[in-house]
Amino acid sequence: MAEAFVSFGLEKLWDLLSRESERLQGIDGQLDGLKRQLRSLQSLLKDADAKKHGSDRVRNFLEDVKDLVFDAEDIIESYVLNKLSGKGKGVKKHVRRLACFLTDRHKVASDIEGITKRISEVIGEMQSFGIQQIIDGGRSLSLQERQRVQREIRQTYPDSSESDLVGVEQSVKELVGHLVENDVHQVVSIAGMGGIGKTTLARQVFHHDLVRRHFDGFAWVCVSQQFTQKHVWQRILQELQPHDGDILQMDEYALQRKLFQLLEAGRYLVVLDDVWKKEDWDVIKAVFPRKRGWKMLLTSRNEGVGIHADPTCLTFRASILNPEESWKLCERIVFPRRDETEVRLDEEMEAMGKEMVTHCGGLPLAVKALGGLLANKHTVPEWKRVFDNIGSQIVGGSWLDDNSLNSVYRILSLSYEDLPTHLKHCFLNLAHFPEDSEISTYSLFYYWAAEGIYDGSTIEDSGEYYLEELVRRNLVIADDNYLSWQSKYCQMHDMMREVCLSKAKEENFLQIIIDPTCTSTINAQSPSRSRRLSIHSGKAFHILGHKNKTKVRSLIVPRFEEDYWIRSASVFHNLTLLRVLDLSWVKFEGGKLPCSIGGLIHLRYLSLYEAKVSHLPSTMRNLKLLLYLNLRVDTEEPIHVPNVLKEMIQLRYLSLPLKMDDKTKLELGDLVNLEYLYGFSTQHSSVTDLLRMTKLRYLAVSLSERCNFETLSSSLRELRNLETLNFLFSLETYMVDYMGEFVLDHFIHLKQLGLAVRMSKIPDQHQFPPHLVHLFLIYCGMEEDPMPILEKLLHLKSVRLARKAFLGSRMVCSKGGFPQLCVIEISKESELEEWIVEEGSMPCLRTLTIDDCKKLKELPDGLKYITSLKELKIEGMKREWKEKLVPGGEDYYKVQHIPDVQFINCDQ
C-alpha cells in the first residue's frame with residue numbers, strides 16, 4: 001500500500017519536472033542527478049512493499065521515501081512559482097529581481113543536491129537490507145481509460161437500494177405494528193452491533209406506508225458519538241418545521257420550549273439514529289413530553305439506552321443474516337441484473353462465494369463490502385485470489401467473538417486494498433471529516449483535484465466517476481436525490497470510517513487534532529510525518545504556529561457547534577506549503593483575513609464559506625494556482641473584493657459574496673477555465689466577461705439596472721456547456737419587468753433554471769431551453785396563470801413556485817400536461833385561491849408540497865386520479881385542511897391512495 005502512495009507521488013513529481021522543464025533551465029545538472037536516483041528508487045518499491053508487513057525497518061524506508069518525494073516536489077514548485085511572481089518594471093526592479101533570481105537558483109540547486117544525496121543514502125540502506133530491484137513493465141490506466149472502464153461498470157450496477165433488503169421483511173412488519181397499533185410503548189429501540197443493519201431497518205420503517213399515514217410529522221436525526229444538545233434539538237425542529245427560518249437563531253431554552261409544545265400537541269415520529277450511551281439520552285430528553293402521541297424509534301449498539309429512555313421501551317434485537325441470506329445479498333451486489341433465466345454462476349465460484357460470506361459474520365455491511373469487492377471480478381482465478389486472501393488472513397468464529405470482528409474488519413479492509421491507487425487516495429481524504437458528517441460532494445471533488453488526483457478533464461465529471469466507483473464498492477454512501485436544487489452529499493458508515501481512520505494512520509496520511517492538550521490524534525506518535533491536518537476543536541488553532549507544521553499541505557476545519565477564532569495575523573506564516581485550506585464558518589479577529597494569506601502560493605483550494613470576514617487583502621493576487629475559491633462570507637455589510645481574481649486563471653470554481661460594495665469592480669474575462677460561477681453581478685463586472693467562459697456548467701447571476709435580460713442573454717450564447725442557470729434576487733431586478741426579453745431556447749444543454757426576476761407573464765414555451773428538467777420560479781410577480789405554458793415543457797421533472805411567483809387567484813393543470821413531472825412545490829403564494837387539476841394531468845407525479853398558501857380553499861379534486869403520487873406535504877395551512885384530509889374527513893377521498901401524507905404546522 002505504501003508503495004502505491006510513493007509511486008503516486010513519484011508520478012506527480014515526474015509530471016512536474018516534465019511540465020516545467022523550460023523554467024528549470026540552469027539547474028539541469030542537479031535535476032539529471034535527481035532523476036537518476038528517482039529511477040533507481042522506483043525499481044525498488046515493489047519489493048519493499050512486499051516486505052513491509054514483516055519489517056518495521058522497511059516501513060520506515062517507505063515513509064522516508066515518501067517524505068523525500070514530497071520535499072522534492074515542494075522545492076521545485078516553490079522555485080517555479082517564485083520565478084513567475086513579481087514581474088517588476090524599470091531598471092532598478094529588474095536588477096533587484098535578477099539578483100533574487102540568481103539567489104533562488106543557487107538555493108534550489110543546493111536543495112536538490114541535498115534531496116538527491118538523501119535518496120541515494122536511502123537506496124543504499126534498502127539494498128543492504130536485501131530489497132531487490134524489480135522492473136515493472138506494466139502501466140497505470142490513463143484518466144480517460146479509467147473513466148471509460150467506470151462508465152462500463154456503472155451500466156451494470158443497481159440504482160436502487162432494494163438490493164440491501166434481504167431478510168428484513170418480517171422485522172419491518174413487526175416494528176411498524178408496534179409504532180402504529182400499539183400505544184403501550186412510547187419508545188421502540190433497535191439494538192445490535194455495528195454493521196448489522198439497524199439504520200437500514202429503521203429507514204424502511206420510517207418510510208413505510210402505514211407509518212406515513214399514521215403520524216402527522218417526521219424527524220430523523222443521527223446522534224452519533226460527538227454531538228451537542230443544541231444541534232440535536234435544532235435538527236429535530238428543522239425536520240418537523242423545515243421552513244422555519246428562525247430555528248438557527250434560537251437558544252437552547254427557546255428550542256426546548258418550542259419542541260416540547262410541538263410534540264405535546266401533535267402525533268409525530270422521531271428517529272434518533274446511533275445513540276451510543278445512556279448519558280446521551282439524558283442530554284436531549286428534556287424536549288420530550290410525558291403526554292403520549294409522539295413516538296420514538298431509536299437505534300443503538302447498547303440495548304440499555306432504549307430502556308433508560310423509557311422503562312416500557314420495546315427493544316427489538318436486529319439479527320444477523322443466516323448463510324443463505326448472506327449469499328443472497330452478496331449475489332444481488334455481484335450480479336445486480338441477473339434473473340432466473342440466465343446461466344447459473346460457475347459452481348466453483350459459487351462454492352467459494354458461499355464460503356467467503358461465512359467470514360462476514362452475518363453482518364450486511366461486511367457482506368455488501370465483499371459483494372462490491374467481487375463485483376468487478378469475473379473469472380475463477382480472480383475469485384480464487386480473494387478466497388485465498390480471506391482464508392489465510394482471518395479466522396472465522398461465532399458472530400459475537402473478537403475473531404469475527406477481526407474477520408469483518410479484514411473483509412472491509414480487503415475492499416480498500418483492492419482499490420487502485422487514485423481511489424485509495426480519494427477514500428483516505430474522507431478521514432478528515434467527523435463521524436456521520438454529510439460531506440459536500442462539490443467540495444470533495446475539488447479537494448481531490450487540489451491533491452493532484454486528477455486533472456485535464458472537468459473536475460465535476462472526474463469527481464463523479466471516482467465517487468460512483470467508491471459507492472459501487474459499498475465504501476461510501478451517496479445521497480441520491482434527483483432534485484438537483486438540493487446539495488448533494490455523501491457519508492460513511494461508522495465501521496467503514498473506522499477502516500478509513502485506521503488506514504490513514506497506517507499511511508501517516510492525516511493528523512486529526514481534537515484537543516491540543518492530549519494525544520487523541522490519528523498520528524500522535526509522529527505528527528511531523530503527516531502533511532494533512534483536520535482540526536476538530538477551536539482551541540487547537542494556536543498549534544498552527546508550531547515549526548513542526550511547516551510541511552503541512554492540507555488544513556481542513558469541519559463545522560462544529562463551537563466557534564473557531566483566528567486571532568493572529570501571522571497564523572499562515574509557517575504554512576507556506578498548503579495546497580488545501582478550508583476555513584468555512586471560521587471567525588477572524590476584526591473581520592480581517594490576514595495579509596499573510598498571500599504567502600500560500602501553492603494553494604489550490606481556499607474556502608471562506610460563511611466565515612466572519614469583512615475585509616479581503618490584495619495579497620490574494622499571489623494565489624495563482626487556485627482551482628477552487630469560495631468567498632461567500634458571512635457579513636452584514638457589503639464587502640470590498642479587490643480586483644485581483646483576474647490573475648487566478650486556473651480557477652474552475654468561484655463563488656462570490658452576495659453583498660459587494662460599490663467600489664468593487666472585478667475583471668473576470670480571463671477566467672476561461674471556470675466551470676462553476678456563483679454571484680456574478682452585472683453591477684460589479686462587465687457582462688462581456690462571460691463571453692470567453694465557454695466551459696461554464698453552472699452560473700448564478702445577479703442583474704443590475706444597467707444590464708437588461710437581452711444583453712445578458714446575447715453574452716451567454718457561447719456558453720454551450722451550461723447546465724444550470726440561476727438568476728438571483730435583487731431589489732433592482734424586482735423593479736423591472738423582464739417578460740419581453742426572455743430568450744433562452746439556444747441553451748440546448750441547460751437542465752436547471754432558477755428565475756428570481758419580475759415577469760408579468762411567463763414566456764412562451766418555445767423561449768425556454770428545449771431540454772429543461774428543473775425549474776424554480778421565485779418573486780416573479782406573474783399576473784397570468786403560468787401552468788398552460790409550463791405543462792408543455794415535456795422534459796420537466798420538478799417545478800417550484802415560491803414567494804409570490806404568481807399573483808393570480810386561479811391555476812389550472814390540464815389533461816395531458818406535465819407528462820414527466822415528478823415533483824411540484826407551491827410555497828407562499830399568498831393570492832392563490834383555486835387550483836384545478838384535470839384528470840390525466842401530471843401522470844408521473846410522486847411528491848407534492850403545498851406550503852403557506854393561506855387563501856387556497858381546498859386541495860385539487862383531481863389529485864385522486866394521480867395514482868403515482870407517493871408523498872403529500874401540507875405545511876402552514878389552516879386547521880380545516882387537516883380536518884378535511886384525515887381519515888373520516890370530507891376530502892379524505894382525494895388523498896386516501898397516497899402512502900405518505902404529512903401535516904406540518906397545520907394546527908392554527
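Using N, Cα and C of the backbone, Cβ positions are placed for all residues, glycine too.
Over in Swiss-Prot, the protein carries these features:
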- Glu121 to Asp: In strain: cv. Landsberg erecta (VARIANT)
- Gly138 to Val: In strain: cv. Landsberg erecta (VARIANT)
- 146-459: domain 'NB-ARC' (DOMAIN)
- Gly192, Met193, Gly194, Gly195, Ile196, Gly197, Lys198, Thr199: ATP binding site (BINDING)
- Ala369 to Val: In strain: cv. Di-17 and cv. Landsberg erecta (VARIANT)
- Asp418 to Asn: In rpp8-1; loss of function (MUTAGEN)
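Counting other CB atoms no more than 10 Å from each candidate's CB, the binding-site residues Gly192, Gly194, Gly195, Gly197 peak at Gly197.
With Lys198 (ATP binding site) as the anchor, the candidate recorded positions are Glu121, Ala369, Asp418, and the one with the nearest CA is Ala369. Secondary structure from DSSP puts Lys198 (ATP binding site) in a helix. Ranking the recorded positions Glu121, Asp418 by the number of CB atoms within 10 A of their own CB puts Asp418 at the top.
Note on the domain 'NB-ARC' (146-459): mean pLDDT across this stretch is 81. In this structure, the C-alpha atom of Gly195 (ATP binding site) lies 47 angstrom from that of Glu121 (variant position).
For Gly192 (ATP binding site), the spatially nearest entry among the recorded positions Glu121, Ala369, Asp418 is Ala369, judged by CA separation.
Burial estimate for the recorded positions (Met193, Ile196, Ala369): highest at Ala369, by number of other CB atoms within 10 Å. Cα-Cα distance from Asp418 (mutagenesis position) to Thr199 (ATP binding site): 27 Å (rounded to the nearest whole number). Using the Cβ center of Gly192, Met193, Gly194, Gly195, Ile196, Gly197, Lys198, Thr199 for ATP, the list of other same-chain residues with Cβ within 8 Å runs, in sequence order, Thr299, Arg301, Ala318, Leu363, Pro364, Leu365. Distance from the CA of Gly194 (ATP binding site) to the CA of Glu121 (variant position) is 47 Å.
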